[in-house]
Structures are given as structure tokens and as C-alpha cells.
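Visitor: Sharing the record's features from Swiss-Prot:
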| type | residues | note |
| --- | --- | --- |
| BINDING | E10, E31, D35 | Mn(2+) binding site |
| BINDING | Y23, R27, Q30, G50, G51, G52, K53, S54 | ATP binding site |
| DOMAIN | 34-202 | domain 'Helicase ATP-binding' |
| BINDING | C380, C397, C400, C403 | Zn(2+) binding site |
| MUTAGEN | H489 to A | No change in DNA fork unwinding |
| MUTAGEN | K534 to A | Nearly 10-fold decrease in ssDNA binding by HRDC fragment |
| MUTAGEN | R540 to A | Over 10-fold decrease in ssDNA binding by HRDC fragment |
| MUTAGEN | R543 to A | Over 10-fold decrease in ssDNA binding by HRDC fragment |
| MUTAGEN | K544 to A | Nearly 10-fold decrease in ssDNA binding by HRDC fragment |
| MUTAGEN | Y555 to A | HRDC fragment binds ssDNA very poorly, whole protein no longer binds 3'-overhang DNA but binds Holliday junctions better, whole protein has full helicase activity with 3'-overhang substrate |
| MUTAGEN | K587 to A | Over 10-fold decrease in ssDNA binding by HRDC fragment |
Amino acid sequence: MAQAEVLNLESGAKQVLQETFGYQQFRPGQEEIIDTVLSGRDCLVVMPTGGGKSLCYQIPALLLNGLTVVVSPLISLMKDQVDQLQANGVAAACLNSTQTREQQLEVMTGCRTGQIRLLYIAPERLMLDNFLEHLAHWNPVLLAVDEAHCISQWGHDFRPEYAALGQLRQRFPTLPFMALTATADDTTRQDIVRLLGLNDPLIQISSFDRPNIRYMLMEKFKPLDQLMRYVQEQRGKSGIIYCNSRAKVEDTAARLQSKGISAAAYHAGLENNVRADVQEKFQRDDLQIVVATVAFGMGINKPNVRFVVHFDIPRNIESYYQETGRAGRDGLPAEAMLFYDPADMAWLRRCLEEKPQGQLQDIERHKLNAMGAFAEAQTCRRLVLLNYFGEGRQEPCGNCDICLDPPKQYDGSTDAQIALSTIGRVNQRFGMGYVVEVIRGANNQRIRDYGHDKLKVYGMGRDKSHEHWVSVIRQLIHLGLVTQNIAQHSALQLTEAARPVLRGESSLQLAVPRIVALKPKAMQKSFGGNYDRKLFAKLRKLRKSIADESNVPPYVVFNDATLIEMAEQMPITASEMLSVNGVGMRKLERFGKPFMALIRAHVDGDDEE
């Protein structure tokens with residue numbers, strides 16, 4: 001393309017931005033990407049949700065003379081984009097299975113005659129032989145592959161139909177390709193470039209940081225009640241609640257509705273018209289909350305979602321990041337709340353182990369472990385996210401639960417040096433479990449076979465628990481001093497940032513591992529204050545006695561959450577007891593008296609213990 005022509009197109013980009021899309025200035029990175037595409041060079045764009053990825057191909061589509069084809073995985077995503085473009089006066093259309101044959105022919109005629117500038121299409125439809133023949137005659141000027149991480153088995157949402165897109169480079173060797181994603185680590189990025197056959201692409205990686213989103217975690221205790229209270233505290237704000245099964249989606253939505261909250265279920269098992277109705281009502285603010293499986297949201301461009309809840313832990317950080325990214329797209333404060341129970345992680349791990357052995361299972365295991373490390377982090381959660389994506393930062397954000405309510409710190413320089421030195425001494429070839437065994441001086445054949453029992457660092461940390469050293473190494477990963485090489489069975493490897501700590505040139509504050517105190521502290525925090533642990537123990541003992549007499553499990557009497565609240569509020573009258581979550585009239589009548597008597601005796605200090 002001639003230089004003068006490129007310059008003319010580049011100046012036109014600002015005009016299209018202002019006149020067609022109504023924005024006065026480009027966001028960081030957008031202009032360079034657009035200029036690169038207009039010059040005919042391939043691009044890989046990694047930009048957070050709400051960061052303006054779509055404009056990177058929509059503006060060139062309006063400046064280049066011809067058809068731009070956009071590969072998109074979901075009908076809802078296509079429809080949303082096309083509706084927005086048409087509202088801006090752009091000749092855009094999509095081809096999908098919900099259209100009649102007449103509608104599809106009309107779209108194809110528009111592509112052939114040049115009336116349509118942007119065509120959205122699913123990968124499986126695009127790759128049909130007869131469609132590729134049509135496309136060749138239409139002389140496309142740009143191919144944009146949205147959600148490009150779907151092409152990579154290293155990605156968090158691999159889709160086999162995306163893998164076939166690699167054949168397009170042979171069919172269209174000179175056509176500029178653009179791949180776009182919000183979530184791709186370095187391995188996934190390399191995979192996208194290789195599998196799509198991108199030629200010397202510009203790789204534009206924007207910051208993954210969404211500073212307006214507050215990342216929070218609540219340990220599950222009585223999850224539905226915790227969720228109800230959380231939603232009620234939102235006071236009518238718009239939100240999405242993600243669950244990992246259709247049944248839980250239905251149950252949770254019904255529970256919210258029973259509390260008078262405007263909520264609806266959304267999952268792939270519902271009829272198309274029901275899903276479309278829910279999506280439309282949510283988009284129009286006629287519905288406060290959508291309770292959904294992960295099928296919901298990829299096509300959502302609702303700017304005023306104020307909170308996203310993960311009622312179950314996702315299988316990987318990429319999914320978590322993408323789904324939480326649907327909050328606060330207007331840049332105003334928003335919150336991402338993760339409900340966490342280590343048992344959920346154990347269940348996901350069991351499910352994973354039932355899958356066929358192989359590289360794909362290894363990838364999924366690595367990603368699941370990273371998600372678990374995020375949930376159990378004792379350092380700034382935003383740092384965990386950003387360092388996972390390779391965006392090295394060491395300054396805590398001040399806007400997550402860890403920063404707002406920090407765990408106790410200690411001078412971890414010596415522990416860090418032991419861990420970092422051990423990683424280096426075993427040649428950065430081994431995973432966390434093995435490194436911890438060396439640190440603690442484990443006496444096993446594998447360590448002896450490698451001669452690692454002869455290392456100076458062997459056994460230097462035997463005075464501390466396995467959990468302690470796992471916590472230390474996880475924190476070093478979160479702080480960007482250590483990485484896990486997914487391609488080498490999650491081997492621990494040192495970064496440049498580790499050098500000054502290893503040399504003793506800088507000290508390092510680490511969080512005291514909350515191995516024992518974590519659960520009680522999380523529960524105490526969830527229920528809004530301190531509770532009397534001695535009284536709690538007595539209440540549990542009484543509950544066990546009553547449950548045994550009644551031949552029911554203890555939780556049928558009162559669950560632990562209710563007992564903690566009793567130990568916090570110390571109710572000694574019927575009205576006070578009824579104010580405790582989990583105590584209704586029937587349970588008050590049946591079990592109330594002995595519990596109130598025990599609490600009264602404890603308060604008066606004249607109980608037996």
C-alpha cells in the first residue's frame with residue numbers, strides 16, 4: 001500500500017472514531033493497532049474486557065475498501081455486536097443458524113455486492129468448503145478472529161472448531177489477519193500466532209489491570225445465606241452470579257426470587273427464546289440479576305454491571321478474569337466476589353484426574369492449581385492476576401480483600417532465600433511438591449537418585465511445615481519472583497526479580513501462613529465481628545448431644561454458621577434468638593431453651609466449664 005494512502009487512512013481513523021462511534025480520543029494501544037492493520041500487517045491484540053478491542057477491527061473495516069470477516073464463537077455475541085454497529089449506522093450483518101434461508105441469502109447477496117462491510121460468522125460455518133469459495137469471490141480485506149484463545153489447547157476455552165481456522169492462511173496468503181482476546185498467557189499467545197499462521201504480527205498487549213474492580217473473597221460457610229445477604233447489600237445494583245451447574249443456577253435464582261429480588265436463570269438448557277428474553281431484560285435494566293452458567297456473558301456489553309459473583313470457583317484464572325471483567329465496564333467502581341471452599345477445589349481436582357492422561361490434562365491441572373493459589377493467596381489478589389498474565393508488578397493495589405484486611409506480615413527474606421536457592425540448585429526443573437520435599441529434607445528415593453540430598457539447602461526448612469513452604473512459594477509466584485513453566489510440568493523457575501533477594505540485597509515481607517487460623521478468621525469476617533470461641537465449642541457440644549438424642553445429624557439442629565452468630569451475639573431471650581440467622585419459630589420452640597440456658601450460664605460465668 002502506498003505511503004500517502006496509508007497516511008490518509010490513518011487520519012481517517014480518528015474521524016471514524018469521532019463521527020461513527022462518538023469517542024473523542026483513542027484508548028492506549030488502539031491507534032497503533034489500527035494503523036498496523038491499515039498498513040496490511042497481521043496483529044495479535046490482547047486487551048482486557050471493556051478495553052475497546054472491537055474498535056481495532058471495526059474502524060479499519062470502515063476505511064478499507066471491501067468486506068471484513070469477523071469470526072465469533074457465540075450467536076449472542078454476534079447479535080450484540082451487529083445491533084450496536086447498525087445503531088451506529090454501520091452496514092454489518094451476521095450469518096448463523098437462527099436465520100431463515102431467505103435471511104441468509106440476503107446477507108450473502110449483501111456481501112457479494114459490497115453493501116455489507118462487516119460480516120460476523122461462527123468458525124464452523126466459515127470453514128465449510130462452499131462458503132470459502134463464496135468468500136474468495138468476495139475479495140475480503142481483513143479477517144478478524146475474536147476470542148482467539150479458543151484456538152489453543154493451552155487456552156482456557158479450547159474449541160475444536162477454532163482449530164480448523166489455521167487452514168485459512170493457505171487459502172488467503174496475503175489477507176491481513178487480526179487475532180483478538182482478553183485473556184492469553186504467553187504460551188497461549190505463541191500458540192495463537194503459530195496456529196493462525198500470523199506473519200510477523202504486531203503483538204499488542206495492553207495492561208490486564210482493571211483498577212476499578214475490587215477483588216474480594218468470602219469463604220463458604222452457609223453459602224446461600226451469605227449470598228442472599230451479599231445481594232441484599234447491593235441494594236438493587238445490577239449483577240451476574242455464576243454457578244457451575246444448571247441445577248445450582250435454577251436453585252439460586254429461585255431462592256433470590258423468593259426474597260423478592262429481581263433475578264432470572266440463564267443456561268444452555270433453556271429454550272432460545274427464554275434465554276433471549278432474559279438477556280434483553282438484563283440489558284435493559286428490567287432485570288437486576290442474572291444467575292448463570294459460564295455460557296452467559298460473552299455477548300454482553302452492559303456497562304453498568306456493578307458486581308460479579310462466582311458462587312463456585314472457576315477452573316482457571318483466564319475464565320475468572322474474563323467473567324469478572326463483565327463488571328464495571330463503564331469505569332465506575334465494581335466488585336468481583338468469589339465464594340470459596342477448599343472442598344470445591346478438591347472436587348474439581350478429582351474430576352480432572354478422571355479425564356484421560358496426557359498433555360491436555362497437564363495444562364488443565366496447571367491452570368486449576370493457579371486458580372487455587374489465587375483463592376488461597378495471602379498477598380494482593382490483583383498482583384496474583386497480573387503476574388499470572390506476565391505483567392510484573394510488586395506494588396499492592398489497595399483495592400482487594402487482602403489489601404483492605406491484610407494478613408500478618410513477617411520478614412520472609414530468609415525463607416525466600418531458602419526457597420529461591422532450592423529452586424536454583426535443582427536446576428529449575430522441578431515442581432512445587434518436589435522443591436518443598438528438598439527444603440524439608442524428605443527421605444525418599446527420588447531425591448537420593450538426583451543427589452539432591454547432598455545439596456546445602458537440603459533440609460534447611462525442616463523446622464516448618466509442608467503447608468508453610470507451599471505458602472511461601474505461592475507468595476513468591478504471586479510477587480513475580482518465581483514462575484511455573486506450564487510446558488515443563490509446572491517446573492518452578494526464577495525471574496530476574498529474584499536476584500536481589502537471593503543476594504541479600506533486598507528484604508522481603510511475606511504473609512504469615514494462616515494454616516490453622518484461616519477458616520475461623522474467614523468465618524468471623526464473613527459474619528461481621530469476633531465471636532467467643534469457648535462458647536462456640538460449648539454450643540457445638542450441646543448440639544451434638546441434642547442431635548444424638550433426636551437421631552439427626554448435628555446440622556439439622558443448627559449449622560455452624562448459626563452457632564457462630566450465637567457465640568457472637570449471645571442471645572438469651574426468645575426475640576434475640578429469633579434475630580439469629582438459622583433460628584426460626586419451629587427451631588426456637590424445639591431447641592431454643594437449652595441453648596439460651598447455656599449462653600446465659602456462660603455470660604454469668606457460672607457454667608461448669
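The backbone N, Cα and C atoms fix where each Cβ goes, and this holds for glycine too.
So, quick note: what you're seeing has the original residues, none of the substitutions.
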Visitor: Which chain neighbours of the Zn(2+) site, leaving out C380, C397, C400, C403, have a Cβ atom within 8 Å of the mean position of the site's Cβ atoms?
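Guide: Here the non-site neighbours turn out to be Y215, R381, R382, L383, P396, G398, N399, D401, I402, L404.
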Visitor: Between the recorded positions R27, C380, C397, K534, which lies closest to R540 (mutagenesis position), Cα to Cα?
Guide: K534
Visitor: From the binding-site residues Q30, D35, G52, S54, pick the residue whose C-alpha lies nearest to the C-alpha of C397 (Zn(2+) binding site).
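Guide: The smallest Cα gap between C397 (Zn(2+) binding site) and any of the binding-site residues is with G52.
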Visitor: Using the alpha carbons only, what distance in Å do you get between C400 (Zn(2+) binding site) and G51 (ATP binding site) once rounded?
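Guide: Roughly 21 Å, rounded to the nearest whole number.
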Visitor: By a simple count, how many Cβ atoms lie within 10 Å of the Cβ of C400 (Zn(2+) binding site), its own Cβ left out?
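Guide: Other Cβ atoms within 10 Å of C400 (Zn(2+) binding site): 24.
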Visitor: Enumerate the residues of the same chain, Y23, R27, Q30, G50, G51, G52, K53, S54 excluded, that satisfy the criterion Cβ within 8 A of the mean position of the Cβ atoms of the recorded ATP site; list them in sequence order.
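Guide: Apart from the listed residues, the neighbours are M47, L55, C56.
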Visitor: Name the residues of the same chain, 6+ apart in sequence, whose Cβ is under 8 Å from the Cβ of Q30 (ATP binding site)?
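Guide: Listed in sequence order: G52, L55, C56.
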Visitor: Report the nearest neighbour of E31 (Mn(2+) binding site) in space among the recorded positions G50, C380, R543, comparing Cα positions.
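Guide: If we rank G50, C380, R543 by Cα distance to E31 (Mn(2+) binding site), first place goes to G50.
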Visitor: Looking only at Cβ atoms, how many others are within 10 Å of the one on G51 (ATP binding site)?
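Guide: For G51 (ATP binding site), the count of other Cβ atoms within 10 Å is 22.
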Visitor: Three-state secondary structure of K53 (ATP binding site) from DSSP?
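Guide: Going by the DSSP assignment, K53 (ATP binding site) belongs to neither helix nor strand, so it counts as coil.
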Visitor: Between the recorded positions C380, H489, K587, which lies closest to Y23 (ATP binding site), Cα to Cα?
Guide: C380
Visitor: List the same-chain residues at least 6 positions away in sequence whose Cβ sits under 8 Å from the Cβ of K587 (mutagenesis position), in sequence order, or say none.
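Guide: Set apart from K587 (mutagenesis position) by at least 6 residues yet with Cβ under 8 Å, we have V557, F558.
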Visitor: Whole-number Å distance between the CA of R27 (ATP binding site) and the CA of C403 (Zn(2+) binding site)?
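Guide: Rounded to the nearest whole number, the Cα-Cα distance is 29 Å.
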Visitor: If you average the pLDDT over the domain 'Helicase ATP-binding' (34-202), what number do you get?
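Guide: Summarising the domain 'Helicase ATP-binding' (34-202) by its mean pLDDT gives 90.
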Visitor: If you run the three-state DSSP split on D35 (Mn(2+) binding site), which class comes out?
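Guide: It is helical.
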Visitor: If you count other CB atoms within 10 A of each CB, which of K53, H489, K534, R540, K544 wins among these recorded positions?
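Guide: Of the recorded positions K53, H489, K534, R540, K544, the highest Cβ count within 10 Å belongs to K53.
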Visitor: Quick check: in three-state DSSP terms, what is H489 (mutagenesis position)?
Guide: coil
